[in-house]
Amino acid sequence: MNNHFKCIGIVGHPRHPTALTTHEMLYRWLCTKGYEVIVEQQIAHELQLKNVKTGTLAEIGQLADLAVVVGGDGNMLGAARTLARYDIKVIGINRGNLGFLTDLDPDNAQQQLADVLEGHYISEKRFLLEAQVCQQDCQKRISTAINEVVLHPGKVAHMIEFEVYIDEIFAFSQRSDGLIISTPTGSTAYSLSAGGPILTPSLDAITLVPMFPHTLSARPLVINSSSTIRLRFSHRRNDLEISCDSQIALPIQEGEDVLIRRCDYHLNLIHPKDYSYFNTLSTKLGWSKKLF
C-alpha cells in the first residue's frame, strides 16, 4: 500500500445487481490491499456486509482521503454536493448511461483504480453554484448544484415573466418557460439540450440559457463566475420553483427573489492519467473522428 490514500470511502445508491456486484468487488479488493475502507450505510445494508465500518456521506467526507462513487452521473451529483464540503478527492465508476463525471470503466475499474491509488491521476476543481430563495436579502431556503440551477413552473408548464440582474445591475427581462443557470460541469447536461454552449471545466464562467423564450432575440449568455445573479418575478402565478441538479426543489413564494452565486468550496474530482475531456466529449456526444 502506498501513502497517497489511506482511507477510502465507497459511495453510491445501487439500483440493479450489477452495481452491487461492483460495490462488493471494490470493497473486498481494497481490503486485500490493506486500505481502511468506509462503506456508505445503504450499500453495507444491501450487501449484508458484516464487521464493516460504515458512515454517512458527511462522515466519509470527514474521515476518508478518497471517495469512489459507483453509479451514473446522477449518483455522482447527489454524493458530490455533500462531499465537496470536505477535503476529499472523488472519482467515479460508471454504472449509468453517459458517465461524464464517472469515467472509470466498470469492466476495467480495478486496474484503472490501482493506477490512481499509486498516485497516477489528474486532479481538477469543479465549482458549485449556491442558490438562495430569499425575501429582502433575508436568507430563507438554500441549496447547491454542481450542474445547474433551473427556474421553472412547479406543476403545469406555462410562460414565466421575470427579470435578471447581474451584480445588482439590470441585465434583461424575459418571458419564457424558464431559465437554466449552469456551471461548466453542467454545460454538457440540461443546458446543452436547451441549446447552451459547452464550456471546458477550467473556465470560471456561468451560462444563462433561456428555455423556450417568447422572442427570437433571446440567446444564451456567458458571464464571469464571480458574478451574483438575482431573479425577480411579476408573481402573477405562485407555483414557481428552482431545482438544483434536478434532484432538489425549492418553491418560490410571492415577494421572494432568487440569488445564485458561486460556492465558496469546490469538488475535488480526479481522473485516470490518460483522461482527456475532449475525448470524453467525442465519445459521449458521437462527434466525428480524426480525418488524418
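Cβ coordinates are placed from backbone N, Cα and C, and glycine is handled just like the others.
Nothing has been swapped: the model has the original residues at all the noted spots.
Within 10 Å of the C-beta atom of D73 (active site, proton acceptor) sit 24 other C-beta atoms, taking all shown protein chains into account. Taken from Swiss-Prot, the feature active site, proton acceptor applies to D73, supported by sequence analysis.
Under the three-state DSSP scheme, D73 (active site, proton acceptor) falls in the helix class. Marked as NAD(+) binding site by Swiss-Prot: 73-74, 147-148, H158, R175, D177, T185, 188-193, Q247.
Looking at Swiss-Prot, the entry for mutagenesis of R175 to E says: Does not exhibit NADH kinase activity in addition to NAD kinase activity. In the three-state DSSP assignment, the secondary structure recorded for R175 (mutagenesis position) is strand. Listed in sequence order, M159, I160, E161, P213, H214, T215 are the same-chain residues at least 6 apart in sequence whose CB falls under 8 Å from the CB of R175 (mutagenesis position).
A mutagenesis experiment is reported in Swiss-Prot for this position, R175 to H, and the note states: Exhibits NADH kinase activity in addition to NAD kinase activity.
Record note (Swiss-Prot), mutagenesis R175 to T: Exhibits NADH kinase activity in addition to NAD kinase activity. The unchanged residue is displayed.
The mutagenesis experiment R175 to K is recorded by Swiss-Prot, whose note states: Does not exhibit NADH kinase activity in addition to NAD kinase activity.
For the published mutagenesis R175 to G, Swiss-Prot gives the following note: Exhibits NADH kinase activity in addition to NAD kinase activity. Reduces the Vmax of the NAD kinase activity.
For the mutagenesis result R175 to Q, the note given in Swiss-Prot is Exhibits NADH kinase activity in addition to NAD kinase activity.
For the mutagenesis of R175 to I, Swiss-Prot gives this note: Does not exhibit NADH kinase activity in addition to NAD kinase activity. The structure shown keeps the original residue.
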Exercise. In whole Å, how far is D73 (active site, proton acceptor) from H158 (NAD(+) binding site) when you measure between their Cα atoms?
Worked result: 29
Exercise. What is the separation, in Å, between the Cα atoms of Q247 (NAD(+) binding site) and D73 (active site, proton acceptor)?
Worked result: 12
For this session: Compile a sequence-ordered list of residues in the same chain as L192 (NAD(+) binding site), six or more apart from it, whose Cβ lies below 8 A from its Cβ; state 'none' when nothing qualifies.
Result: I198
Exercise. If you count the other Cβ atoms within 10 Å of each Cβ, which of the binding-site residues T188, Q247 comes out on top?
Worked result: T188
Exercise. Near H158 (NAD(+) binding site), how many other Cβ atoms are within 10 Å of its Cβ?
Worked result: 13
